[in-house]
Amino acid sequence: MADSAELKQMVMSLRVSELQVLLGYAGRNKHGRKHELLTKALHLLKAGCSPAVQMKIKELYRRRFPQKIMTPADLSIPNVHSSPMPPTLSPSTIPQLTYDGHPASSPLLPVSLLGPKHELELPHLTSALHPVHPDIKLQKLPFYDLLDELIKPTSLASDNSQRFRETCFAFALTPQQVQQISSSMDISGTKCDFTVQVQLRFCLSETSCPQEDHFPPNLCVKVNTKPCSLPGYLPPTKNGVEPKRPSRPINITSLVRLSTTVPNTIVVSWTAEIGRTYSMAVYLVKQLSSTVLLQRLRAKGIRNPDHSRALIKEKLTADPDSEIATTSLRVSLLCPLGKMRLTIPCRALTCSHLQCFDATLYIQMNEKKPTWVCPVCDKKAPYEHLIIDGLFMEILKYCTDCDEIQFKEDGSWAPMRSKKEVQEVTASYNGVDGCLSSTLEHQVASHNQSSNKNKKVEVIDLTIDSSSDEEEEEPPAKRTCPSLSPTSPLSNKGILSLPHQASPVSRTPSLPAVDTSYINTSLIQDYRHPFHMTPMPYDLQGLDFFPFLSGDNQHYNTSLLAAAAAAVSDDQDLLHSSRFFPYTSSQMFLDQLSAGGSTSLPATNGSSSGSNSSLVSSNSLRESHGHGVASRSSADTASIFGIIPDIISLD
């Protein structure tokens, strides 16, 4: 009962943030005002909470009200330099006290050397809620060799109950350490660099495994009252998310006093997080280059090729329960990082794939930005787990003209060549294979011709370069319409051929024959003057010009038209259609009238007007062209000039 009352009193003294942590830990709703959160926490306690929740309440209460191990009266120092030191701060006890009030494993400088500022800060020391030197180990950095520990991993702790906290540390250098740092100075560049460095690192206070570098939130570091530059903030991935710094070791060598008599102080300020504690450590390290790491990797030796062959056989072993079996594996000899041929093929022991990457490029990239992630499977591939594959070293030695290989079930390998390379190799043997294939083709063709002449057998030569199939074939010759072929006679389809009489479909009344005795034959001969004109262009021969003409009936001089049609030679085949171009003044359209054969113009009449129309018989045109006006009969002349008074458009 007393225990529950004590827990209730602890819950009543918690703040909003601590109540939210408690309710969230218990799986309850943690939203609301303080009195609502307090009511929920009391109901949780009244309902009988688990021992884990009770421990959480006590932990939150201890953080809320830390117990003091020293009081200001105990650590009052009226004048360190003039008055005797109190018994509690005797010289024998000072070396075991650090600035956060915890015993230290390494002796530190007396308090009088810290100055009056830190003497006034001594009363505000924290309690022993966290171990000063917990069993914390930080991950080993491949590019740094550890020379010494200046400050062992120590928890960041402060008696300040506020969110922003601050604590101070101090360390001193030995003469040997000062000499190591001074002798490693490199002033060749614009900056003064040191290969032996003083390195500050932060991590989480966890002992389960070696810890990675992890900065506390809102970290600020001052070394000897000078601000220390930290890595820049990373851009947030989402809106409203607080930006964070990339956690890396901090080089504070340029801010350290290289002296054996003057100590170095480090003031760390950060923002406290509920449920998380941090630790810091200071090391003396030596920086290494990628060349040194590559030499060390080679010194480890090359892995036996049989290990890789066993892995290949394991991957290609058929699973009896699976319907799909892998029969081969294709692996590239190009590095996935630089897309260049591998020189030192390596991969991590933790990787399950066979694909390797180049060790030189991998180490150089991590020297600029240490991530140590496998470029093939995106898993962690630390330097300590890298191995050089002996099987790939053999492949690179014997396969110099190929960038891809294929592993088989027995662990053997074969180069994978492109189609063009394979075709070039097979083309060199076409001298023998071509003769055999041509002989075989000839024998098959002769045998089929003797047995069945009507049946053709197509023999395909597989040794011919396939690139010829990809070439564009010449388009087949365009077929000429039989009705428009120059050698074929013009079709009479859709054309009405009439003798020397009036058309039965003509709407004009029959006219009596005109006496042509009074017409002088020399006059007609004048109209037979040949027109020497160039033929009509081919691209204009099939065009229909009637839509561009007006729909009214157009009358032309029939005598001139008939004479022009009779004068055109028979070898001009420019009129490919049965339409009549109603132009008399243009030489282009007069050429269209030179169509040969027995075709006739279709009978037409005006659609809108009531004018009379008639047809021109091609027979009369043929007679007038083939023989002459002098040999014509009077009836022929009358049929041309008397019966057909005018010609109208089809449209």
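Here, residue 1 is simply the first one shown, and the rest follow in order.
Glycine is no exception: its Cβ is also placed from the backbone N, Cα and C atoms.
Swiss-Prot has this to say about the protein:
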{"type": "DOMAIN", "residues": "11-45", "note": "domain 'SAP'"}
{"type": "DOMAIN", "residues": "124-288", "note": "domain 'PINIT'"}
{"type": "MUTAGEN", "residues": "C346 to G", "note": "Loss of promotion of EKLF sumoylation; when associated with G-351 and A-356"}
{"type": "MUTAGEN", "residues": "C351 to S", "note": "No effect on interaction with MSX1 or localization of either protein at the nuclear periphery"}
{"type": "MUTAGEN", "residues": "C351 to G", "note": "Loss of promotion of EKLF sumoylation; when associated with G-346 and A-356"}
{"type": "BINDING", "residues": "C351, H353, C374, C377", "note": "Zn(2+) binding site"}
{"type": "MUTAGEN", "residues": "C356 to A", "note": "Loss of promotion of EKLF sumoylation; when associated with G-346 and G-351"}
{"type": "MUTAGEN", "residues": "I363 to S", "note": "Loss of promotion of EKLF sumoylation"}
{"type": "MUTAGEN", "residues": "W372 to A", "note": "Loss of promotion of NCOA2 sumoylation. No effect on interaction with MSX1 or localization of either protein at the nuclear periphery"}
Under 8 Å by Cβ from C351 (mutagenesis position), same chain, sequence gap 6 or more: C374, V376, C377, K379, A381
Cα separation, W372 (mutagenesis position) to C356 (mutagenesis position) (Å, whole number): 15
Largest tally of Cβ atoms lying within 10 Å of a Cβ, found at which of the recorded positions I363, C374, C377: I363
Three-state composition of the domain 'SAP' (11-45), taking helix and strand from DSSP: 25 helix, 0 strand, 10 coil
Which recorded positions sit within 10 Å of I363 (mutagenesis position) - Cα, from C346, H353, W372: W372
Position of peak Cβ density within 10 Å, selected from the mutagenesis positions C346, C356: C356
Neighbourhood of H353 (Zn(2+) binding site) by C-beta distance under 8 A, where only residues 6 or more apart in the same chain count: R347, V376, C377
Env. residues of Zn(2+) site, Cβ within 8 Å of mean position of C351, H353, C374, C377 Cβ: R347, A348, T350, S352, Q355, V376, D378, K379, A381
Length of the line joining the Cα atoms of C346 (mutagenesis position) and W372 (mutagenesis position), in Å: 13
